[in-house]
Amino acid sequence: MDGSMNLGNEPPGDGGGGGGLTRQGSIYSLTFDEFQSSVGKDFGSMNMDELLKNIWSAEETQAMASGVVPVLGGGQEGLQLQRQGSLTLPRTLSQKTVDQVWKDLSKVGSSGVGGSNLSQVAQAQSQSQSQRQQTLGEVTLEEFLVRAGVVREEAQVAARAQIAENNKGGYFGNDANTGFSVEFQQPSPRVVAAGVMGNLGAETANSLQVQGSSLPLNVNGARTTYQQSQQQQPIMPKQPGFGYGTQMGQLNSPGIRGGGLVGLGDQSLTNNVGFVQGASAAIPGALGVGAVSPVTPLSSEGIGKSNGDSSSLSPSPYMFNGGVRGRKSGTVEKVVERRQRRMIKNRESAARSRARKQAYTVELEAEVAKLKEENDELQRKQARIMEMQKNQETEMRNLLQGGPKKKLRRTESGPW
């Protein structure tokens, strides 16, 4: 395999026999009737959130039953994975039922005018099928999800293909002619780690076209048929680069940097720092991307639009319901804990008040008993004093009288 590979300038290919969402042995090639009969559920009344969860469960069951393990060094044979890429559901569709979404798609197909939630590719498909109106049971899961605007992350599949093709002397091999000249705008810790781990040579410098990890690619690196049928204005214009010939592996590959969250690429690779082999620190500078082709975003609700609006790329609410519930439960726990502490404080305060009241009552009772005893003692003393005073008065009267007085007698009445 030639070391110089430009993922964006390769001739269009069939992608190993499968463009779009499906591959051989995929669940997405089943129709709704087949999927409902195999699962045993009615998906018409389910919302899109529950439909995706059922599809993921069926994927996991199929992967466990098949027992296929991805092999990095096995070429295209290692790509026969039963587990598909993750799906990104727009916020406007997460709570709609499957019947409602299908009615909207049917209306768009009959009128020929696309709504805000449908891409131009879905409009073209609906117009081509306007001659014969399909039912929901005849539509495959792939067609339904594409027309509804659900986005697939197939960049990781392309990354595995590149790893399988370059395993002989690529990212972690010992060949020295497999480096690529990567020129991007800001460093990422994953890029630094990959640059340290890789055995980078210094013989040749090859250009690597940087593409978003959310753009679906075929096995040979070409764009899918959906992207070939529609070209839009690029979100990021081409910028001049300085061409540092750094012998590095495909550090921008989604297999190395792991892709982003829910269809988003690693945005840290679009910053303003470049790396040079053998340098002990990063060299800041406005480094561009060599041979950058215009990025063609997939026209859907889940990925960027023509005006660069990426508000719909935010993750769906159902993916973070656990975090919201955790915050709510934490708040409730705090309120309950605060209430319990307040109740404990009130109980302790009431107990202290009762103890003070009881102690005060006991003290008052003791004081009353003491006062009663003192009163009785004083009354006894007063009685004794009164008796003594009475006796003294009687004795004083007797002493003052001194005995019986003599009576005056007339002994002689006269001289005669």
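Glycine residues also receive a Cβ, built from the backbone N, Cα and C atoms like all the rest.
According to Swiss-Prot, the feature domain 'bZIP' maps to 336-399. Looking at Swiss-Prot, the entry for mutagenesis of SER26 to Ala says: Abolishes ABA-dependent phosphorylation. Looking at Swiss-Prot, the entry for mutagenesis of SER86 to Ala says: Abolishes ABA-dependent phosphorylation; when associated with A-94. Per Swiss-Prot, mutagenesis SER94 to Ala is noted as: Abolishes ABA-dependent phosphorylation; when associated with A-86. In Swiss-Prot, a mutagenesis experiment is listed as THR135 to Ala, annotated with the note Abolishes ABA-dependent phosphorylation.
Here the features listed in Swiss-Prot are placed on the structure.
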residue	record	DSSP (3 states)
SER26	mutagenesis position	coil
SER94	mutagenesis position	coil
THR135	mutagenesis position	coil
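In this structure, the CA atom of THR135 (mutagenesis position) is 21 Å away from the CA atom of SER26 (mutagenesis position).
Of all the mutagenesis positions listed here (SER26, SER94), the one with the fewest other CB atoms within 10 A of its own CB is SER94. You'll find the Cα of SER94 (mutagenesis position) roughly 23 Å from the Cα of SER26 (mutagenesis position).
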